[in-house]
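A.B. asks: So that we are looking at the same thing, I have put the structure below in structure tokens.
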Amino acid sequence: MAAEDELQLPRLPELFETGRQLLDEVEVATEPAGSRIVQEKVFKGLDLLEKAAEMLSQLDLFSRNEDLEEIASTDLKYLLVPAFQGALTMKQVNPSKRLDHLQRAREHFINYLTQCHCYHVAEFELPKTMNNSAENHTANSSMAYPSLVAMASQRQAKIQRYKQKKELEHRLSAMKSAVESGQADDERVREYYLLHLQRWIDISLEEIESIDQEIKILRERDSSREASTSNSSRQERPPVKPFILTRNMAQAKVFGAGYPSLPTMTVSDWYEQHRKYGALPDQGIAKAAPEEFRKAAQQQEEQEEKEEEDDEQTLHRAREWDDWKDTHPRGYGNRQNMG
């Protein structure tokens, strides 16, 4: 029974070839990346490559103590497993887990590049880890402009990688049919897989550079969201209730609110008072009695006569005073103190 189970388990070559084939199908698929068909291939390929990686670890097929020449030509292709894992991880579509997918894909690419660097597959510089990149960014944050020399060197490196990648793809396409059909000798097979390793070194370096840029953008977006959320939470707090200082309360009790706050009479009292004097709107102008008219006329006549008499007397006194001043000049009669 155990022997039958072992026969049913997929072997390492089958896991590797199926995973590689699924990756090729995903890369050339015409359907949207988020479609169900494409995502099923992505998940299935990741599962197969994960099993292949576990099997490689159990078999201890590669060791850092050995050189590249000591690895069998047919086993060189299994060094590509981490690179395939990183490429398929990048194909996952889930916006809420995008940052996790990017970090996991970066780990796979770094694992692949580390193996190739240890075996001296090609001459290249390993990318910095995320912690070193963060420290480097913090140290260089005070620089207003990047170094022109560094920018030029990065551009030149990208151009060189692109040319090398195109050349490798051309050579691989020429050797593919012979190797896969089994007609190539061991030397050609070894050269074919070494070219594959070099090609995926260039791809991994480009992917890591793109991943670092996207991770930076996502983290800045998350930090801005947190800042906006904290600001909105402050704005959504209930308004502060108005408060009155004790001093103002005591002052209002003594001096009042600035206007008569207590009534001096009721509405009924006001109505009776105005009704008594006939000043209500519906009462019209109050009518005076005939006796009152007669008294008012008599008082007016007496006042006019009095004013006329007062005027005559005043005029007479003024004329007498003028005559006296004409006959008595200033200083008249003051003769006692004269020498």
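Any Cβ shown, glycine's included, is placed from N, Cα and C.
Sharing the record's features from Swiss-Prot:
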type    : residues  : note
DOMAIN  : 46-60     : domain 'UIM'
MUTAGEN : R155 to E : Abolishes interaction with PPP2CA
MUTAGEN : K158 to D : Abolishes interaction with PPP2CA
MUTAGEN : Y162 to D : Abolishes interaction with PPP2CA
A.B. asks: Which number gives the other C-beta atoms within 10 angstroms of the C-beta of R155 (mutagenesis position), all protein chains shown included?
C.D. replies: 10
A.B. asks: Tell me which residues of the chain lie with their Cβ under 8 angstroms from that of K158 (mutagenesis position), as long as they are six or more apart in sequence?
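C.D. replies: When sequence neighbours closer than 6 are ignored, K158 (mutagenesis position) has E206 within Cβ distance under 8 Å.
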A.B. asks: Work out, from DSSP, the number of helix, strand and coil residues along the domain 'UIM' (46-60).
C.D. replies: 14 helix, 0 strand, 1 coil
A.B. asks: If you measure R155 (mutagenesis position) to Y162 (mutagenesis position) at Cα, how many Å is it?
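C.D. replies: Between the Cα atoms of R155 (mutagenesis position) and Y162 (mutagenesis position), the distance comes to 11 Å.
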A.B. asks: The domain 'UIM' (46-60): mean pLDDT?
C.D. replies: 93
A.B. asks: Specify the count of other C-beta atoms within 10 Å of the C-beta of Y162 (mutagenesis position).
C.D. replies: 12
